[in-house]
Amino acid sequence: MAKSNEEPNSNLNTNKPPLKRTKTLAQQPSLNLRVSIAAADNGIGNSSSSSTKTDFEQQQRNYPSFLGIGSTSRKRRPPPPPKPSNITPNVKPPASDFQTKPHSEPKTSPSSSSPPSLPIAITKQQQQQHSISSPIFYLFVITCVIFVPYSAFLQYKLAKLKDMKLQLCCQIDFCSGNGKTSLQKDVVDDGSFSYYILNADSRTISLYIVLFTLVLPFILYKYIDYLPQMINFSRRTNSNKEDVPLKKRVAYMVDVFFSIYPYAKLLALLFATLFLIAFGGLALYAVTGGSMAEALWHSWTYVADAGNHAETEGMGQRIVSVSISAGGMLIFAMMLGLVSDAISEKVDSLRKGKSEVIERNHVLILGWSDKLGSLLKQLAIANKSVGGGVIVVLAEKEKEEMEMDIAKLEFDFMGTSVICRSGSPLILADLKKVSVSKARAIIVLASDENADQSDARALRVVLSLTGVKEALRGHVVVEMSDLDNEPLVKLVGGELIETVVAHDVIGRLMIQCALQPGLAQIWEDILGFENAEFYIKRWPELDGLLFKDILISFPDAIPCGVKVSADGGKIVINPDDNYVLRDGDEVLVIAEDDDTYAPGPLPEVRKGYFPRIRDPPKYPEKILFCGWRRDIDDMIMVLEAFLAPGSELWMFNEVPEKQRERKLAAGELDVFGLENIKLVHREGNAVIRRHLESLPLETFDSILILADESVEDSVAHSDSRSLATLLLIRDIQSRRLPYRDTKSTSLRLSGFSHNSWIREMQQASDKSIIISEILDSRTRNLVSVSRISDYVLSNELVSMALAMVAEDKQINRVLEELFAEEGNEMCIKPAEFYLFDQEELCFYDIMIRGRTRKEIVIGYRLASQERALINPSEKSMTRKWSLDDVFVVIASGE
């Protein structure tokens, strides 16, 4: 029985570790562990996890350290308990333990006492062993790949040495002493390093190198992520921190290299070409009988021309040459791709407007709005006299989109080139890209945002312009949306800044047109470059003349004022007749173009006898505002200055009355301090008929249809509301006419007659004046086709003013005075103030008669014509005048 118990021990001892491990196991209290395992197999109890862990730790200490298993630097999971058949024979427990305690169970923790933990522990141990053995396996594979060819090379070299020894022995036996000396010298030469490189057997080494180079990328791609583990294993370090795989890091570095360096693709192509030539030359050297230099040359020819391999002979040489030719085709395809990408990128850069503009004395427009079309048109007309010019547009839009929008204008630019660039006016680099410092004029357009945001952006653009290191050559014209923001922009920009407050200008012009019908057309002619416009020039030959003589000195122009040099360049419009032109003074005129007029000899004029009629007194008027503008408080102040006492201003809009009072008070308007007008509030929608019918529309002298503040951001919506309100008001007025005859009624009853409806609206227009604020010039045809309204083109007039100030910044002061409620103003006067009916006079005679009223006559409109003529060409030609004719004058507002 004892013998049978010792046999298993002897078998086990043949496979167990050294004696140290056996001694260590004997010293540990592992009896309970073995009993528990045996009991677990018999259904008696479970194993103890704590004792298992202790036994596993003792086993770890006995493994060699280079395997990394016995390291205590990292906490390892305990291995599963060994099978009872292998453990129970090792240490035989006393029989008394089995007899006295047949059902005793060891004390175990609740977490480790469950039987299912054994398979999990076995699986984890297998995974751990696999993770440990994998780097060793990969290292073994790589070592074999590297050293197997090298061992073959050493064997080859050993064989060569043996052959050489045999040859030397044979030659020594049959040669003389002198031959022996020379033979030893030859042997030494043949045994040099160049011998192994140049002899035929060195081609085998080249073949091994080629094969190894072909296999190496696949091995690296497959197992490169295990390289850090091998390094840690060689350094005997263990790191638990998670790291990015090496394959991803390499891909990231390549990506960064190609992204940062602009010539990375070209360098990569050059490296690939050189590598293919060298690799192909080495392969050709291995399969052919030529030299290395010849093989490299053939490799280059195969890369450069894929057809050169057609005459090769031999299977190996053909395979190599075809492979090199295929690589050469790939190289040239990559080269063509790079060239194509470079050309496409350059063309795309030009197409997207990223290139630099190298121009001088050009007009630079910053921003994009619906006013740009009419602005370009006016600037092109202004440049017509000089054979055209250059206009550069910088906006935050795509260049193609801007060019398409400009092409839709269908306007002949008459030699003017329009260059579009995509960029932000707030970025200095983009401003330098359009040669901002060399522009003769810079126009900053208002954005499509609300007034405060648009003016804030304009202020930032002005700050960017002031930050340009090179001094600006030209002046800056800024389109403002709110009059309150104008002083801040001028404060920041200084003397270079000229502002045009578009909203305020249109509001003042609407009031002037409402009080004097037809004035809108006159302002279009004066502000636009198609007809007559303002010019200021120095004429030394006029020094010493009185202004009344200067007035008739220009056959093709009409003098309107003087720029006084002694008063700091102040422009005086409509000066006194006795003002003497001094040295340095300049003359303000209205002319066709800046090169179409010059002073001439004084003509013969006759003042003669004419009626001395004073201006009729002003009578109270009744005016209606349909809509709400954000600067309506300024318009009320202008009306307060123009209207007679007792006038009424009706305000009809959707803004509640209390909110109106708060807005007017915020605009610093004292409603109770108004002396000439009385405010009447009505609430309603101007596009709803029943709301309009509640108003006495037939009693108003003037009706102003304003672009409502709620829809002013949308040009189409605003114009649609204005047009609908205009038609509704005219229709309501025509139905309320007291002199409507029965004929028109029968026409409406028998069937709708468009002409009769238009005729009734024209009759209503004779009773009251309607001024519509139209934002889009295309809406002009819808309003002017029936002549039912005297209209104002807001964007058209603002664009004209911007273009005129861009051409000459001094004109801005002239426009400011003519638009103001004080000082000189543009007026339309009847002919009875200057002549008798059917009197024959020349235009010079009428100009002299106008000076008696302190007025400057600049044009006229005949009763038989629809449009006024400003700056007539033949001023000395006499003609008959009618009392139905009217004259356009610049008169003092005092």
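Numbering starts at 1 and runs along the chain as it is shown here.
Including glycine, each Cβ sits where the backbone N, Cα and C put it.
Original residues fill every noted site, and no substitution is shown.
Mapped onto three states, the DSSP output places Asp305 (mutagenesis position) in coil. Record note (Swiss-Prot), mutagenesis Asp305 to Val: Loss of function. The unchanged residue is displayed.
Counted within 10 Å of its Cβ, the other Cβ atoms near Ala306 (mutagenesis position) come to 18, all protein chains included. Among the sequence features in Swiss-Prot, the mutagenesis site Ala306 to Val is noted as follows: In sym8-2; loss of function.
Around Arg351 (mutagenesis position), the same-chain residues six or more apart in sequence whose CB sits under 8 Å from its CB are Lys399, Glu400, listed in sequence order. In the three-state DSSP reading, Arg351 (mutagenesis position) counts as helix. Quoted from Swiss-Prot for the published mutagenesis Arg351 to Ile: In sym8-5; loss of function.
If you look up Swiss-Prot, you'll see 360-501 marked as domain 'RCK N-terminal 1'.
Per-residue pLDDT, averaged across the domain 'RCK N-terminal 2' (620-769), gives 80. Summarising the annotation, Swiss-Prot assigns domain 'RCK N-terminal 2' to 620-769 and lists sequence analysis as the type of evidence.
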Ask   = Within the chain of Asp305 (mutagenesis position), which residues six or more apart in sequence place their C-beta under 8 angstroms from its C-beta?
value = Gly328
Inquiry  = What does the DSSP secondary structure composition of the domain 'RCK N-terminal 1' (360-501) look like, as residue counts for helix, strand and coil?
reply    = 62 helix, 31 strand, 49 coil
